[in-house]
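*Asks:* Mind having a look at this structure? Questions to follow.
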Amino acid sequence: MKAFYGMLVIFILCSTCYISVDSQIDTNVKCSGSSKCVKICIDRYNTRGAKCINGRCTCYP
């Protein structure tokens with residue numbers, strides 16, 4: 001029974017990681033900081049979740 005709960009926890013963690021990576025939206029907009037991306041993400045995707053990753057804006061719904 002302990003093995004079942006262990007496998008269930010691993011499955012939930014893997015599913016959450018897969019969904020969170022799949023839900024991000026990469027843009028081709030250059031940025032120098034995450035604060036520059038917020039307006040772009042609000043205008044294009046209606047979300048405030050934004051990060052500047054590798055010089056490009058990434059939006060999170």
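Cβ atoms here come from the backbone N, Cα and C positions, even for glycine.
On a predicted model such as this, the values are computed, not experimentally measured, just so you know.
Per Swiss-Prot, the features are:
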type	residues	note
MUTAGEN	Val29 to Lys	Large increase in blocking A-type potassium currents (IC(50)=51 nM) (keeps irreversible activity). No change in activity towards hERG currents
MUTAGEN	Arg44 to Val	Large decrease in blocking A-type potassium currents (IC(50)=764 nM); when associated with R-42 and K-43. Blocks hERG currents with an IC(50)=3.5 uM; when associated with R-42 and K-43
MUTAGEN	Thr58 to Val	Decrease in blocking A-type potassium currents (IC(50)=261 nM)
*Asks:* Rounded to a whole angstrom, what is the C-alpha distance between Arg44 (mutagenesis position) and Val29 (mutagenesis position)?
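*Replies:* On Cα coordinates alone, these residues lie 11 Å apart.
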*Asks:* Measuring Cα to Cα, how far is Val29 (mutagenesis position) from Thr58 (mutagenesis position) in Å?
*Replies:* 9
*Asks:* Show which residues of the chain containing Thr58 (mutagenesis position), separated from it by at least 6 in sequence, have their CB under 8 Å from its CB.
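*Replies:* Correct list: Gln24, Ile25, Asp26, Thr27, Cys37, Ala50, Lys51, Cys52.
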*Asks:* For a quick check of packing: other C-beta atoms within 10 Å of the C-beta of Val29 (mutagenesis position), how many?
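*Replies:* The answer is 16 other Cβ atoms.
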*Asks:* Using DSSP and collapsing to three states, where does Val29 (mutagenesis position) fall: helix, strand or coil?
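*Replies:* DSSP call for Val29 (mutagenesis position): strand.
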*Asks:* In which DSSP state, out of helix, strand and coil, do we find Thr58 (mutagenesis position)?
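*Replies:* Note: Thr58 (mutagenesis position) is in a strand by DSSP.
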*Asks:* Quick one: give me the count of other CB atoms within 10 A of the CB of Arg44 (mutagenesis position).
*Replies:* 13
